[in-house]
Structure formats: structure tokens, C-alpha cells
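Participant: Have a look at this one before I ask anything.
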Amino acid sequence: MPLTPGTLLAGRYELLALLGEGGSAQVYRAQDGLLGREVALKVMHDYLPESDRSRFLREVRTLARLTHPGVVPVLDLGQEPEAGRPFFTMPLLTGGPITRLGPLEDAPGPLARFLTAAAFASRALHHVHSHGIVHRDLTPGNVLLDDTGLPRIMDFGLVALSEQTRHLTRSGVTLGTPAYMAPEQAKGGGVDARSDLYALGAVLYRVACGSPPFVGDSDQSVLYQHVYEPVPDPRDLNPAVPDAVARVLLWLLAKRADRRPQSGAALAHLWALARRDLWTTHARGQYRGGRARTGEHPDGPARVSDMQELWSVALPGEVTWPAAVVGEGDLVAVGTRGGQLVLTHTSGRPFATYAARDEVTAPATLIGGHVLYGAWDGTLRRVELQSGSEVWRHQARAEFTGAPTVWGGRLLAPSRDGHLHALSLRTGELAWAYRAGGSLAASPLVWAGAALQCDETGWLHALDARSGTPLWKVEVGTVHATPALLPGPPGTATLVIATWEGEVHAIGLEVQNGRAALAGEDAIRWTYDVEDEVWASPALTALDLPPDSGAAPDASAAPGGVVVVAGWGGKVRGLRLADGEDLWERTLDGRVTASPVISAGLVFLATEGGELLALDVRNGEVRWTCRERSGVQATPLAASGTLYVAFMDGTLRAYRNAHPEWRSEQEG
């Protein structure tokens, strides 16, 4: 007899709603009347044979042995009185399947959440395997998120204990889910912990890319591909997947078990290395912190109470707008009006100077041991850092003014004559070019497979980043400053554009048919007029505002982010991302063309009058200030606990919070 909402089990659990149903059981949302909380209740179907009852009870016993926070525990065990069906209760998970963390977007926040979840699930599997248990059926539906975004493994109905594996096969039937099944399991062979790691790799592949590694018209087609076909590179399906993440996924999906990571603990370590690679390359090497251009860097100075100059070096030329300091590993780079790109060690020691035939004011891009930089003579170069050799050179008809943007094995570069060029990253050959309606000064952004480019005649263009095909465009006003984009809930984002005339627009985006689209007929969520020219890009952070932030009285009621925008006249404002309401404002002593940079809850600013500041991003309070004789137009870099600033007179300085021993040496 089927159960219905309102049914009371064991005099304690009132069934509220059916959450899901499988071949052996139903899962309900239920109210625990004794403890006054909602739980998930799993009850076996009443028509199943005794063998399935044994499997159901084995799942309960298995869960009872596991105590890792990444495994859903058993809260209670009972029996439905009429048919004698066993049931057990578990915590109710409200975050949905792990696929809600994807597909991956090119911004630090979503990537960090993915890596945190991947490492947590890997450690949970290690705990499971250390008890001699193999799950055998990991799928996105069996890895659910809690309300903090951490994954919990559940549904151990096909669990294989090392001494009982032979009892869990049926003649002619392969148990498991084909889309996530290891090759040895697909062939009906023996399984072990590495089979689960393969399945977790397939699950995380789907999270990262939006689809599993293999799809087909039938289960047999999918199983065949798992056994015999090479795994498609995840970067081909979703170019936002970082190289470090792609490498781990492909390693997990090796056909031979002995070529995969050998334990969940080893896998968790690989995710930690991928996170380190993300922090050292994603945010520093590309202008404004990556392809989303949020202006937020993950590892800048967290303490600024005693920030002092660490070193300074003279550059062979002035440094002016729209230049920016970028970095990778132990190198920082900035271009000059003298026609050179200068690379310096983070210690202040010179590394290399690369020449151009004209000014190098567009921000460079450092990636994978190479540097990409454009000049005013219309040349764009790729140089190998170790040898200094030029890999290729592309000649355009006008100067390059925006930062080269690496995406999907290509390079997107805007030129002054209104063309957005897509070049092969490997060869420099032109893949496509798009002609906007006017000159381009802003750098492109990439989100959800779309290149977003503003021009100086007032239009925001959205293109298919692979083909250059126009998707849509919207009129926003003349734009010199590169916009910034902050992903929201999966499949959504907010794009913030500051126009030259002083209007700041927040535009809602969403994924439609795999590409970025305007969110609704009126996608402009709010507009704020700074009543000044704007040359600096806005900076965005997802930092939520606590009640004691000292910002606007109702700031705590509007979580979701902060926008920092600077007018050319020197007035800087903090706005709520949700609605554009004022949080704080501060007037600086000098014009602002350098874009603000956010890191560790601080916003770093520099003026043409030589004033450097660190403000609390929540309330605008000054945490550090310094004045130099020369002004700044280039966007600084906050990385590895250090602030790097290139001054208009051609001086590059590094600032860092002083260590006590260093300070005493300075004073002595």
C-alpha cells in the first residue's frame, strides 16, 4: 500500500512530501514530532523480495559505521507497521545535487566552491574506503549539498563490502549507473576504491562541464565509451575549466585503475594543489583578476597597519592609463610608454625587458610561462619567459588598447579601430574578428561561453566566444573602463558597467541555451549616477555585510556583494550590489584613473596626486594611507601579501606590512 503525506510512522514521523523514488525505496520529507525537526525518511517499497530487504538493511548498517561529516548519517531506524517495511531517517539536505556548483564559471568564487566541495568529497570517500567499503554507485543524485555548500555522500544501496562483493551481482546485469561507471565495473569485473574515484571524477566532470564525460542513445553505448573511447578534454566542453582542474579530472578518468589517484586522500591533495595553482595564476596573470574582471584578488595584504615600502625600481619609461601591474608566480609585469614591457621578480630584482616599436600601455597577460602583450603599433606578441624567445607575432591595423584575454585555447584582444580579434593561443593565427560600432578601450570579459565587449559609441556586445557570432547587444553609454562581472547563484551573474558620463549600470545575466543572455526584458537592475567622468573600472566582491559593518543601517539585510566605483574627480563610493544603494563614500586627494583593487576585505586605491590608500570595503574607513611624489594611473596588483604600484614617473614600488624584526632594523 503506498504511503501518502500525513501518514505517521512509528508514532513520530509525519510524512510531508515525496522527495524522490528509486527502484528499491522512496524518500520523503518528514517531520520528527519528538525532536521538532524535519528529516529525510527512506522507506523500502512493499513489493520487493527478501534479497532487496537485505540490501536495504545493509545500507543502514553501512551508514551506521561511517562517521565522516561528508557522509549522510543514520538518525533512526524503524519499521512501517502494516507491511513491515523498514525505514530509516537521515538529516534533510536542502542544497540540492552537487551539480548546482556548475558548470564552472571563470571567477574565483565559483572555482573555490568547486574545489572545496571536490576535496571534501574526496576525503569523505577516503573515510568510506578505509572501512573496507566501496560505494559502487556514485552519481550527482547521491552527492547532495548541505546548506553550507558542502557535499554529503548518500545512498549506499549498492555498497560492496570487501568480503561480500560476490553477492552483489546478478547474471547478465551490471549494477550501477552507466554515465558514472568505471570501465572495470562496466565490464562486470571487480571493483575497488579506485572505481569509486573514477565515478567521482565523472560526477565532478559533469559539475565542471555541464554534462557527463560520455553520453549516448543507450546504456550500452555509454558503457562502451567508458571502456574504449578517450575522455573528451573538459576544456573543450567548457573553456572556463582551469588547466589544473582539467588535469585532475582526466587523471581520475583513466581507463586503467592503476593510472588513477590511488586513494581519496591523494585525490584531496591534488585538489589542494589545483587550488594553489588557481590562486597563483588565475587572479594575478590576467588584468582585473581574471576573465570576469572583478578586480578582486585572493591573496593581497590582509594586514596593513604598518605597510611600508619594500623596494622600488626605475622603469625605462612613464606608466600611464590604461596600464596595469599583473603577475604570475614570482614575477610582476607592467608596460611603459617608452615601448617596453618590464618583468621584475617579486624581490625587486630585474628579470627581463621586452621591446616593442611603440607604447605598451595595454595590460599584459601572464599565463603558463609566457607573456602576451600588445603595443600601439598594432603588434601583439607571445614571448616565452624562460628563454625570452618570441613564439609568434600578430599584426593588426590599429593599436591594442585592452588586455589580451585567454579563453578556450584562444586569445581575445581588442584594438582601437573597433575590432575584437580571436587568435589561436598556440600559433597566433586569426580565428575570427568582430567589428563593433566604435573604438574599443575596455578589455573583454568572458562568461558562460560569451565574450562581452563594450565600445566607445555606447554599446555592450555579446558574442559567441568560440565563433564570434553576435548573440545580442544593448545600449549602455560610452565606456572607456573595463566592466566587472560577479557570478551569483548557478547560471546567473551581475555585470557592472561604469560609463564615461558617470552612469553605473548593474545588468542581470543568465544562462540560456548554454550562453550568456540578458535576464528578462528589463535586465538593468539599477543605475547609479556618480555625477563625474569615470575612467577606472568598478571592483566587485561577494563579501556579505555583517550587522556591525558600520555601513548603512540596513546593510545586513542585503547580502550578495559590494560595488566600489571611483569617479575621476576623486570621490569613491561603496554601493550594494543588490540594489545600488549607498554604503559609504570617501573623497580622495587627487584624480582617480587607476582602477580599485579588492583583497582580504580591503579596497586599494591610488590617485594621480600620489595618494595610496587601503579602505575597509564594508564601510570605507581608512586602514592605511601613504603619499608619494609621483601620481598613479596604472591599476595596482595585490598579491602574495604585497601591493605593487607603478607610478607615472616610471617607478615600480612594492609595499608590505612590516615584520617586527624588519621594523627594528629600519629604525636602527
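Count begins at 1; order follows the chain as displayed.
Heads up, the Cβ atoms here are built off N, Cα and C, so glycines get one too.
Straight out of Swiss-Prot:
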- 13-272: domain 'Protein kinase' (DOMAIN)
- L19, G20, E21, G22, G23, S24, A25, Q26, V27, K42: ATP binding site (BINDING)
- K42 to A: Lack of activity (MUTAGEN)
- D137: active site, proton acceptor (ACT_SITE)
- S162 to A: Almost no change in activity (MUTAGEN)
- T169 to A: Strong decrease in activity (MUTAGEN)
- S171 to A: Strong decrease in activity (MUTAGEN)
Participant: If you count other C-beta atoms within 10 angstroms, which of the binding-site residues L19, A25, V27 is the most crowded?
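Facilitator: Result for the most crowded candidate: A25.
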Participant: Using DSSP and three states only, what is G23 (ATP binding site)?
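Facilitator: Once the DSSP labels are grouped into three classes, G23 (ATP binding site) ends up as coil.
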Participant: Applying the rule Cβ within 8 Å of the centroid of the Cβ atoms of L19, G20, E21, G22, G23, S24, A25, Q26, V27, K42, what extra residues of the same chain belong around the ATP site?
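Facilitator: Sorted by sequence, the hits are V43.
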Participant: Between E21 (ATP binding site) and D137 (active site, proton acceptor), what is the CA-CA distance rounded to a whole number of Å?
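Facilitator: Roughly 16 Å, rounded to the nearest whole number.
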Participant: CB neighbours of D137 (active site, proton acceptor) within 10 A?
Facilitator: 21
Participant: Pop the Cα-Cα gap between G23 (ATP binding site) and D137 (active site, proton acceptor) into the table, whole Å please.
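Facilitator: Counting only the Cα atoms, the answer is 13 Å.
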Participant: So among the recorded positions G23, K42, who's got the most Cβ atoms within 10 Å?
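Facilitator: Answer returned by the neighbour count: K42.
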Participant: Could you tell me the C-alpha distance between V27 (ATP binding site) and K42 (mutagenesis position) in angstrom, no decimals?
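Facilitator: Given the Cα positions, V27 (ATP binding site) is 4 Å from K42 (mutagenesis position).
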Participant: Can you check what DSSP calls K42 (mutagenesis position), collapsed to helix, strand or coil?
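Facilitator: Its secondary structure by DSSP: strand.
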Participant: Rounded to the nearest angstrom, how far is the Cα of K42 (mutagenesis position) from the Cα of G23 (ATP binding site)?
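Facilitator: For G23 (ATP binding site) versus K42 (mutagenesis position), the Cα atoms are 12 Å apart.
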Participant: Over all pairs within L19, G20, E21, G22, G23, S24, A25, Q26, V27, K42, the annotated ATP binders, what is the largest Cα to Cα distance, rounded to whole Å?
Facilitator: 14
Participant: Rounded to the nearest Å, what's the C-alpha distance separating K42 (mutagenesis position) and A25 (ATP binding site)? Just drop the number here, would you?
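Facilitator: Distance (Cα to Cα, whole Å): 7 Å.
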Participant: Mean pLDDT for the domain 'Protein kinase' (13-272), as a whole number?
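Facilitator: Mean per-residue confidence for the domain 'Protein kinase' (13-272): 86 out of 100.
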